[in-house]
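**Student:** Shown below is the structure under consideration.
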Amino acid sequence: MNWVPSMRKLSDELLIESYFKATEMNLNRDFIELIENEIKRRSLGHIISVSS
């Protein structure tokens, strides 16, 4: 998928904001998991309590 690497261009703040907005809007679970994976990759899971 071409757009997944684009998540790396998002700031940490925008990535976290996107996660909360996506969950609030009940967006597609696969999309939310992509965001969660990027959050974990950046070691930011503690901010949103993403389980490993």
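Please read every residue number as a count from 1 along the shown chain.
Cβ coordinates are placed from backbone N, Cα and C, and glycine is handled just like the others.
Annotation of the published mutagenesis Met25 to Ala or Ile in Swiss-Prot: Partial loss of ability to inhibit KinA autophosphorylation; the original residue is retained in the structure shown. In Swiss-Prot, a mutagenesis experiment is listed as Leu27 to Ala or Glu, annotated with the note Complete loss of ability to inhibit KinA autophosphorylation. Among the sequence features in Swiss-Prot, the mutagenesis site Phe31 to His is noted as follows: Complete loss of ability to inhibit KinA autophosphorylation. In Swiss-Prot, the entry for mutagenesis Leu34 to Ala states: Partial loss of ability to inhibit KinA autophosphorylation. The structure shown retains the original residue.
I'd like these features described in context: how deep, what's nearby, how far apart.
**Tutor:** Long-range neighbours of Met25 (mutagenesis position) (same chain, six or more residues apart, CB within less than 8 Å of its CB): none. In the three-state DSSP assignment, the secondary structure recorded for Met25 (mutagenesis position) is coil.
Long-range C-beta contacts of Phe31 (mutagenesis position), restricted to its own chain and to partners at least six residues apart, with a cutoff below 8 Å, comprise Ala22.
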**Student:** Between Leu34 (mutagenesis position) and Leu27 (mutagenesis position), what C-alpha distance do you get in Å?
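**Tutor:** Roughly 12 Å, rounded to the nearest whole number.
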**Student:** Go through Leu27, Leu34, the listed mutagenesis positions, and name the one with the sparsest Cβ surroundings, counting other Cβ atoms within 10 Å.
**Tutor:** Leu27
